[in-house]
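Participant: Structure provided below as structure tokens; questions to follow.
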Amino acid sequence: MAVFPLSAKHRKYALRALAVSIILVSAAYIASTEGTERVRPQRVEQKLPPLSWGGSGVQTAYWVQEAVQPGDSLADVLARSGMARDEIARITEKYGGEADLRHLRADQSVHVLVGGDGSAREVQFFTDEDGERNLVALEKKGGIWRRSASDADMKVLPTLRSVVVKTSARGSLARAEVPVEIRESLSGIFAGRFSLDGLKEGDAVRLLYDSLYFHGQQVAAGDILAAEVVKGGTTHQAFYYRSDKEGGGGGNYYDEDGRVLQEKGGFNIEPLVYTRISSPFGYRMHPILHTWRLHTGIDYAAPQGTPVRASADGVITFKGRKGGYGNAVMIRHANGVETLYAHLSAFSQAQGNVRGGEVIGFVGSTGRSTGPHLHYEARINGQPVNPVSVALPTPELTQADKAAFAAQKQKADALLARLRGIPVTVSQSD
């Protein structure tokens, strides 16, 4: 369980103060450890009783974060977080029959906002459906729990992270609380140059990425805007850029000189000939349901029966019916990337090993779908990442794009410069 203090009135200023304080603490730590003998820490584990909020003595609101264990119900997680039984009963009695509150994904987090009086005020978590992750936000007003989410409540803030690798890059990033989707996206961005798992002790990672906040609580991560990896003394940089002509399709990653960063492991083929991108990867407010959703892939609008092609060489690992995805094909490629092609009307005869460009199925509207389209996903270690960063061709920058890219890159690089020379830092920039 993790507890995060929060001052709602001064949250914006608190974030700035947090950035400064952590930088100062990092600098103080470096100064204090020079010329002293390092003491080996001892790990002590002790099972503690469940947290009781009532006598905490905390006078301001704070967030409690609890991880979902296999087989947990929402009531189980809320009880473990310390919420009073009568509050849990009110929530389960009102919302216990709703599907998105019955099915929780193991290892996801449930966040509870606790007021200064020790009572629960809000509950937030994401459900995990095929192709979408939906924000469930419960808020207590006038003693009554209600579902709540709106554009006005959602804020996107750029986040800076700087990490020095100790034993492993993934472990060091996780300990610095870099979200798993950012860790896997980073792995894919530089896959053409090096493996993230190949970083050694003393190597460094500096990141600038978008974070999504709901009522002041970070609930999700967006795109990596810039990344800098120092590997064996050599610095590798990547900058996100989206031109106007790409519209809703998302951007791509280029090095500091505006060159295509990598060949993406042979992903040089679009999965189909399409008319438009009807829904890009990322978070959006559902226009009808008025809930925040992460769309875990890219939707391509195309006529029924349009051939769908493997986007790179690989091995078909699944072909059949897959829940809300309808008829789907999954292909495992090099560098740990897996692609998924959903809502197909029919399959081709392809099986086993396939070549990039080989037809694997045909556009349809099976599963949870409102019309013919292809839902295309890219995953690394099972984690959905933006396909444009790892599993779609990267266009060369035009002369007009190069000027715009240079200006955008200069701003991002100035933010990364704040992190150079600091071992570990966590900060916000707005």
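Please read every residue number as a count from 1 along the shown chain.
Cβ from N, Cα, C; glycine included.
Below are the features listed in Swiss-Prot for this protein:
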- His295 to Ala: No effect on colony morphology nor sensitivity to H(2)O(2), but reduced peptidoglycan (PG) degradation. Altered colony morphology, increased sensitivity to H(2)O(2) and loss of peptidoglycan (PG) degradation; when associated with A-299 (MUTAGEN)
- His295, Asp299, His375: Zn(2+) binding site (BINDING)
- Asp299 to Ala: Altered colony morphology, increased sensitivity to H(2)O(2) and loss of peptidoglycan (PG) degradation. Altered colony morphology, increased sensitivity to H(2)O(2) and loss of peptidoglycan (PG) degradation; when associated with A-295 (MUTAGEN)
- His373 to Ala: No effect on colony morphology nor sensitivity to H(2)O(2), but reduced peptidoglycan (PG) degradation. Altered colony morphology, increased sensitivity to H(2)O(2) and loss of peptidoglycan (PG) degradation; when associated with A-375 (MUTAGEN)
- His375 to Ala: Altered colony morphology, increased sensitivity to H(2)O(2) and dramatically reduced peptidoglycan (PG) degradation. Altered colony morphology, increased sensitivity to H(2)O(2) and loss of peptidoglycan (PG) degradation; when associated with A-373 (MUTAGEN)
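For each listed feature, how buried is it and what is near it?
Facilitator: Under the three-state DSSP scheme, His295 (mutagenesis position) falls in the strand class.
The local packing around Asp299 (mutagenesis position), expressed as other Cβ atoms within 10 Å of its Cβ over all shown chains, amounts to 23.
The DSSP secondary structure for His373 (mutagenesis position) is strand. Counting every protein chain shown, the number of other Cβ atoms lying within 10 Å of the Cβ of His373 (mutagenesis position) is 27.
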Participant: His373 (mutagenesis position) to Asp299 (mutagenesis position): how many Å between their Cα atoms?
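Facilitator: Between the alpha carbons of His373 (mutagenesis position) and Asp299 (mutagenesis position) there are 6 Å.
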Participant: CB neighbours of His295 (mutagenesis position) within 10 A?
Facilitator: 19
Participant: In angstrom units, rounded to an integer, how far apart are the Cα atoms of His295 (mutagenesis position) and His375 (mutagenesis position)?
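Facilitator: Computed Cα spacing between His295 (mutagenesis position) and His375 (mutagenesis position) is 10 Å.
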Participant: Using C-alpha atoms only, work out the spacing between Asp299 (mutagenesis position) and His375 (mutagenesis position) and round it to an integer in Å.
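Facilitator: That comes out at 5 Å between the alpha carbons.
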